[in-house]
Each structure stands twice: as C-alpha cells, then as structure tokens.
Amino acid sequence: MSVAGLKKQFHKATQKVSEKVGGAEGTKLDDDFKEMERKVDVTSRAVMEIMTKTIEYLQPNPASRAKLSMINTMSKIRGQEKGPGYPQAEALLAEAMLKFGRELGDDCNFGPALGEVGEAMRELSEVKDSLDIEVKQNFIDPLQNLHDKDLREIQHHLKKLEGRRLDFDYKKKRQGKIPDEELRQALEKFDESKEIAESSMFNLLEMDIEQVSQLSALVQAQLEYHKQAVQILQQVTVRLEERIRQASSQPRREYQPKPRMSLEFPTGDSTQPNGGLSHTGTPKPSGVQMDQPCCRALYDFEPENEGELGFKEGDIITLTNQIDENWYEGMLHGHSGFFPINYVEILVALPH
C-alpha cells in the first residue's frame, strides 16, 4: 500500500475512534437508506439460515450429513464423480424389511407382507431422493447464488461507502486546514458510493418476487413428493388389506403335537436300538378301509346347514362324490353329507 493509502487508512481509523469513544457525530444517512439497509441485512441472515434449515429438513441426520460432505469433498479432490447420495431413512427401513421378508419366505403371512412394505419403502426413498434434487436445484442453489453474488456485492458497496464516509467526515472536521478541492472530492466519492449502494439495495428489494418464486418451487416439490408418497402408500395398503382378508377367510390350523419319546427298559440280555428310546405314534382312526376313496380331516368342521357332514380333526372320511371344486360328499360313522374340500387331505382319491 502506498504512503497516501496508509495515510488515508489512518485518517479513517482516527475518525472511527473519535465517533465511538469521543462521541463525535458522523454524517447521517437518510431514513429510507437505513430502512433498505435493514431489510437487506435481514434478507441476508434469512437466506443463510433458511438454506441451513432446509438442508437439515431434507437430511435430518447430522452424522450422515457430515459423512456425505466428507465423501463428496474427497471425490472432488480426486477428480471423481460425485459420491453416493444421502442415506434416506426409508431406504434403510426398506433394506431391513426386504432382508427379513426373504429370510421368512413365502410360506407364511408376515414374510411376503414385509417384502411388499419394504418395496414400498424403497420407492418412497427414491421419491425422497427426487425431492432432494428438486429442492437443491430450484430453491437452495438460487438462494446460494443470491447470497454469493447480489448480497455479497451489496456488502462490498456498503463497506466502501462506510470507508468514504469516514474519510469525508475526517476531512470535514479539518475544513480550512485542508484544501477545499480535497474536501469536495471526498464528498463526491461519498455521494457516488451512497448512490451505488442505494441502487443495488433498491434493485434487490424490488426484485424480491424472485425469492417468492423460489419458495413456490420448494412448496411444489414437497407437494409432488407427498402426492407420490400417498399413491405408493395407498397401493401397498390395498395389498395388505387383501392379504388380511384372504388370511381371515382361511380355516385356522390347529397345532398337532408330534409323537412323544418313550423310555423302554431292556429285560434280560435283549438290547434296544437308540439306547432304549422309541417313539409312540398316535393311533390311526379305524373303521375305514384304506383301499377305497377317503380323506383325513385337517380341522374340526361344524355343520351350519342341513346336509353338511360334521367331523373332528383326524377323522377318516369315506369319499362318495365331488360336488364341485369346493365341496365333497362323504360318509362318517354311518352319516352322509357335504363338507368343504380345504378342510381335508386326500388319502385315496376318487376315481375319475
């Protein structure tokens, strides 16, 4: 910096100290200017905080945000493509549901239901990723550009204006001791900076409808996300309700204990295989010859209508006819009647 420049900086510092410590009066800016300056300051603080809070809203886990930021920074340093996106909570939940749905398998109700809901959660995570991208492009990035360009430029003009004001006020106090031309030039520079700062603030505040458009983009992105989320959840709800309906229409299976082990003690020199342990099975119902069409009852069936044949679980029923795809006709204990096919298992099929 030149000697003249150092001298000017010293004069500004002297004037600033005299105002703060000595109570000297500086040149006052008009109320309209100060109101614009206040609004610009609020706008600047609002932009910064809203950007931060929006990112926290979209990506609520601070640890995941920090890790993602580090990965993206390292990828940029290495010249690699952008790293992975934010791990959505819906994606993590989907992964767990799909994993355990596969482990449980399809021969139960819970496993397939987990798979369906897990798939819905995966779709929700993809929609959430789209929301993140949409909000960043149409809301966060424009606000960042506003902060980095327009607001930073205004701050530069205001800082320059303050420096020229201090220079003008310092010289004004020494009027008569310095050349009038030097004071006049200081006033012209002050007025010039004031006009530039005033104009830039006015243009920013006058065009604030752009920020309204950006807010609208934020709301529209959220609306689209929630529409798609509702559609996904409604579809999986229908499938789950259908599963519940089908399961409730199926007869409930009863627990059938397996044969218990019995302990047989050897007599004399005889030996028993398996260390003297044997299995005793439950006796099979008798009274039906297994060379004729018959079936075994899987569940109890209580007749509700005339002509139906009631039976207990494990009964062996003689088959006489198949009425249709849902009903058999058979005999048990001298009684004849109809009963549902899905309540029995075939031992000897009816001849075709």
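Along the chain as shown, the residues are counted starting at 1.
Note: Cβ is positioned from N, Cα and C throughout, glycine not excepted.
None of the substitutions listed is reflected here, since the structure keeps the original residues.
These numbers come from a predicted model, not from an experiment.
According to Swiss-Prot, the domain 'BAR' annotation covers 18-249, on the basis of sequence analysis.
Counted within 10 Å of its Cβ, the other Cβ atoms near Ala63 (mutagenesis position) come to 7, all protein chains included. Here Swiss-Prot describes Ala63 to Ser as a published mutagenesis experiment; the accompanying note says: Reduced tubulation of liposomes, 3-fold increase in tubule diameter, no effect on liposome binding; when associated with S-66 or with S-66 and Q-70.
With a 10 A radius on its CB, Ala66 (mutagenesis position) counts 10 other CB atoms from all the protein chains. DSSP assigns Ala66 (mutagenesis position) to a helix. Where Swiss-Prot documents Ala66 to Trp as a mutagenesis experiment, the accompanying text is: Vesiculation of liposomes, no effect on liposome binding, indol ring located in hydrophobic core of the membrane.
According to Swiss-Prot, the mutagenesis experiment Ala66 to Asp carries the annotation: Loss of tubulation of liposomes, no effect on liposome binding.
For Ala66 to Ser, Swiss-Prot lists a mutagenesis experiment annotated as follows: Reduced tubulation of liposomes, 3-fold increase in tubule diameter, no effect on liposome binding; when associated with S-63 or with S-63 and Q-70.
Non-local neighbourhood of Met70 (mutagenesis position): empty, since no residue in the same chain at least six residues away has a C-beta under 8 Å from its C-beta. According to Swiss-Prot, the experimentally introduced change Met70 to Gln is described as follows: Reduced tubulation of liposomes, 3-fold increase in tubule diameter, no effect on liposome binding; when associated with S-63 and S-66.
Packing around Phe202 (mutagenesis position) is summarised by its Cβ count: 14 other Cβ atoms lie within 10 angstroms of its Cβ, all protein chains included. According to DSSP, Phe202 (mutagenesis position) is assigned to a helical segment. In Swiss-Prot, the entry for mutagenesis Phe202 to Trp states: No effect. Indol ring not associated with the membrane. The structure shown retains the original residue.
According to Swiss-Prot, the domain 'SH3' annotation covers 290-349, on the basis of sequence analysis.
As a whole-number mean, the pLDDT of the domain 'BAR' (18-249) in this prediction is 91.
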